[in-house]
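See structure below.
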Amino acid sequence: MAKMSALSIFAIFIILVLVIFEIPEIEAHDSECLKEYGGDVGFGFCAPKIFPTICYRNCQKDKGANGGKCLWGEGGKVKCLCDFCSNESFNQFISLT
């Protein structure tokens, strides 16, 4: 029975190590997917009433991306991030709050 318990503990330890080493790869994947379109693009580029946003359309047209997401910062600053991995048009806004 003690042999089975030691084997179970070893298996759990190996699984935890694999999970811990996998986490940085997931974070790096996001940075590879989202590339900035170019500086503070302003409110009109990401106006919520326009669907899909100009950011989304221009990222597809100008950069060859699958789409674009708007990142709203403090003081009304807006950045457009071109998304090269996902083409979900329903999730176009990222909030820092």
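Glycine is treated like the rest: Cβ placed from N, Cα and C.
Quick caveat, the model's predicted, so the values are computed rather than measured.
For the naturally occurring variant LYS3 to Thr, Swiss-Prot gives the following note: In strain: cv. Cvi-1, cv. Fe-1a, cv. Nd-1 and cv. Wei-0.
According to Swiss-Prot, the naturally occurring change ALA6 to Val is described as follows: In strain: cv. Cvi-1, cv. Fe-1a, cv. Nd-1 and cv. Wei-0. Cβ contacts within 10 Å of ALA6 (variant position), excluding its own Cβ and spanning all protein chains shown: 10.
Under its natural variant annotations, Swiss-Prot gives ILE14 to Thr the following note: In strain: cv. Cvi-1, cv. Fe-1a, cv. Nd-1 and cv. Wei-0. Following the DSSP three-state reduction, the secondary structure of ILE14 (variant position) is helix. Every protein chain considered, the tally of other Cβ atoms within 10 Å of the Cβ of ILE14 (variant position) stands at 10.
Across the fold, the C-alpha of ALA6 (variant position) and the C-alpha of ILE14 (variant position) stand 12 Å from each other.
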